[in-house]
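Record note (Swiss-Prot), mutagenesis S92 to A: Increased frequency of metaphase figures; when associated with A-106; A-108; A-112 and A-186. The unchanged residue is displayed. Experimental mutagenesis at this site is recorded by Swiss-Prot as S92 to E, annotated: Altered interaction with MTUS2/TIP150 and association with microtubules. Altered localization, reduced microtubule depolymerizing activity and increased frequency of prometaphase figures; when associated with E-106; E-108; E-112 and E-186. The mutagenesis experiment S106 to E is recorded by Swiss-Prot, whose note states: Altered localization, reduced microtubule depolymerizing activity and increased frequency of prometaphase figures; when associated with E-92; E-108; E-112 and E-186. Mutagenesis annotation in Swiss-Prot: S106 to A, described as Increased frequency of metaphase figures; when associated with A-92; A-108; A-112 and A-186; the structure shown retains the original residue. For the mutagenesis of S108 to A, Swiss-Prot gives this note: Increased frequency of metaphase figures; when associated with A-92; A-106; A-112 and A-186. The structure shown keeps the original residue. Where Swiss-Prot documents S112 to A as a mutagenesis experiment, the accompanying text is: Increased frequency of metaphase figures; when associated with A-92; A-106; A-108 and A-186. For the mutagenesis experiment S186 to E, the note given by Swiss-Prot reads: Altered localization, reduced microtubule depolymerizing activity and increased frequency of prometaphase figures; when associated with E-92; E-106; E-108 and E-112. Here Swiss-Prot notes a mutagenesis experiment, S186 to A, with the remark: Increased frequency of metaphase figures; when associated with A-92; A-106; A-108 and A-112. Taken from Swiss-Prot, the feature domain 'Kinesin motor' covers 252-582, and the record attributes it to sequence analysis. Taken from Swiss-Prot, the feature ATP binding site applies to R258, G342, Q343, T344, G345, S346, G347, K348, T349. For G489 to A, Swiss-Prot lists a mutagenesis experiment annotated as follows: No effect on microtubule depolymerization but unable to release tubulin dimers to recycle catalytically. Experimental mutagenesis is annotated in Swiss-Prot for E491 to A, with the remark: No effect on microtubule depolymerization but unable to release tubulin dimers to recycle catalytically.
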Amino acid sequence: MESLPARLFPGLSIKIQRSNGLIHSANISTVNVEKSCVSVEWIEGGNTKGKEIDFDDVAAINPELLQLLPLHPKDNLPLQENVTVPKQKRRSVNSKIPAPKEGLRSRSTRMSTVPEVRIATQENEMEVELPVATNSRKQFSVATGLPRPSCPAMTELPLSMVSEEAEEQVHPTRSTSSANPARRKSCIVKEMEKMKNKREEKRAQNSEIRIKRAQEYDSSFPNWEFARMIKEFRVTIECHPLTLTDPTEEHRICVCVRKRPLNKQELAKKEIDVISVPSKCLLFVHEPKLKVDLTKYLENQAFCFDFAFDETASNEVVYRFTARPLVQTIFEGGKATCFAYGQTGSGKTHTMGGDLSGKSQNTSKGIYAMASRDVFLLKSQPRYRNLNLEVYVTFFEIYNGKVFDLLNKKAKLRVLEDSKQQVQVVGLQEYLVNCADDVIKMLNMGSACRTSGQTFANSNSSRSHACFQILLRAKGRLHGKFSLVDLAGNERGADTSSADRQTRMEGAEINKSLLALKECIRALGQNKAHTPFRESKLTQVLRDSFIGENSRTCMIAMISPGISSCEYTLNTLRYADRVKELSPHSGLSGEQPIQMETEEMEASSNGTSLAVNFKEEEELSSQMSSFNEAMSQIRELEERAMEELREIIQQGPGWLELSEMTDQPDYDLETFVNKAESALTQQTKHFSALREVIKALRVAMQLEEQASKQMNSKKRHQ
């Protein structure tokens, strides 16, 4: 076999076998001794085609080349006398091979040689050795009828002397080559074995690295592997946090994010911090994930905002870059609004109202008090002193679509539009204040009355939107207004401790108002002609803050750093990102990637999961639509029922008057009967209307209950 390359040269005509089994002649174009293969070419359909063939396949299909080489001593043994060799009739080997397909004939491009040759090679390695090779050589010797010459004599013979007998020996010789287990492996098989060995070595190295890392970290610590990945990632980034010395920037819409430190409950559970704030406008969320094979990895998602505050930032730092620039706006006759948004327990009330100690609050260290102090400082300056401005404050909350005055014993208020299409909060009390201390007293009074509830993240969560307004009036006329809003937590209804109707209605109203608020802020930032402020009570009350050229808004997104709150943190950041949609590229250098993973992701499995999630979201969206429709119908019918009830109550003094009439000794009976009939007619109408509204309200409540059960069952199946 070693001398076979010496007998192969360019231009030599040999037989080859195609991938479809067809055998035909082809000319050798090149001989590659290093790869142990030859390149052949042939003409087919007017096109020149070619492929590469291993030396082993050349020898198998062209046995006459092997006969010219020195034979093994076993091949020279004499034939046994009792063995009869049947005479084989000459026949064409091609007769049993199917004709090539039309698609193969019409291909004009050069054929790829790898799949054709390697399939046979892999099959040959799996076969066992059969005693066919010896028989085939014996048949060849008998057929020639000549004794085997020595090698020197055979080297001078031309190939044409043995070409006639070669055609009959194609199939036996092919079997001989197939049955040889010591056959040389192809190049691709060798490469595959090398790749396999490299994979095994890499797995062994990774296993050793994991063992070493496990020794460095406390394995009993929950999520220690994710903690190690986050620590390794943070080493690669440079941190430049925001400080009081950094310059402020003016934005019509300013979107900021604030990260709070881990609280006592999270530290007790040994939770890890999954938020990194490397610069004044950039934030990373290290989302823990698992592959299909349960391999842990991180998906580091980047978000860019106007300002990003880490856990070391104080309320003073946050106020300086968020609400303080807005105070100047109201003295210039504008409307300013500052929102605190986020999950319950993320620090919204702490940021807006001040430090919390149990149920008591130090309101002097919140944005409410800081803004009021700056208002009085600016009011005392000479440029604004001549305006003779008076400072008024209001404090109210919006709970379940209803407005309550926190400074007037939580009286219920009505939101109506006047003839000038201006939204008026009927019954809201405005209180004149002369200094910042008066404001702090009002804040303490209103904060004590605010509605709270229990949620997944906070046992004493604010379940209402609290709006504290500072109004500047000049001779009774509104000059400017600053609205500071502490929004309710953005948990879903399924995340609350109780799943009763009140909780569901509460969560649905919160989500509805938050979506409406986002669209109003986006319309303000994009200078749209239409602002959808009628979608919720919150945006109705703050309507004048979203219209006009001199309107400015700031949103502070509050996030929790714990790994258990990662999903809610991402929801908060996506909501805030949709408000302004800043690109994270602006806060990153060219060398820093947007998303980094510690392990390779499985593209196929991710694609499948995305498709499944999309289908599940479609099913949930239809059920959510039915639920929201039922909730809207309940609120509408509830308002109608309250109106009918008020009408009935207003008729109460009329019945009392009739009763007092009968106490007089000389009352007119005719007058009594007429008034009683009139009152009964009016009351009957109101009672009938109230009865119909109550029936419709009962049906709407049943539909809401059914839609809620369908959503919960769907979530449990997921």
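Even glycines carry a Cβ here, placed using N, Cα and C.
Keep in mind that this structure shows the original residues, not the substituted ones.
Overlay of Swiss-Prot annotations on the structure.
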residue : record               : Cβ within 10 Å
R258    : ATP binding site     : 26
Q343    : ATP binding site     : 26
G345    : ATP binding site     : 26
G347    : ATP binding site     : 24
T349    : ATP binding site     : 25
G489    : mutagenesis position : 26
Per-region confidence, the domain 'Kinesin motor' (252-582) (mean pLDDT, whole number): 84
Pairwise Cα distance for G345 (ATP binding site)/G489 (mutagenesis position) [Å, integer]: 8
Per DSSP, three-state class assigned to T349 (ATP binding site): helix
Using Cα positions only, nearest of the binding-site residues to G489 (mutagenesis position) (R258, Q343, G347, T349): Q343
Chain-mates of R258, G342, Q343, T344, G345, S346, G347, K348, T349 with C-beta within 8 Å of site centroid, ATP: R260, A340, H350, T351, G489, M558, I559, S560
Helix, strand or coil at Q343 (ATP binding site) [DSSP, three-state]: coil
Assigned conformation of G489 (mutagenesis position) - DSSP reduced to three states: coil
Site extent for ATP (largest Cα pair distance over R258, G342, Q343, T344, G345, S346, G347, K348, T349, Å): 14
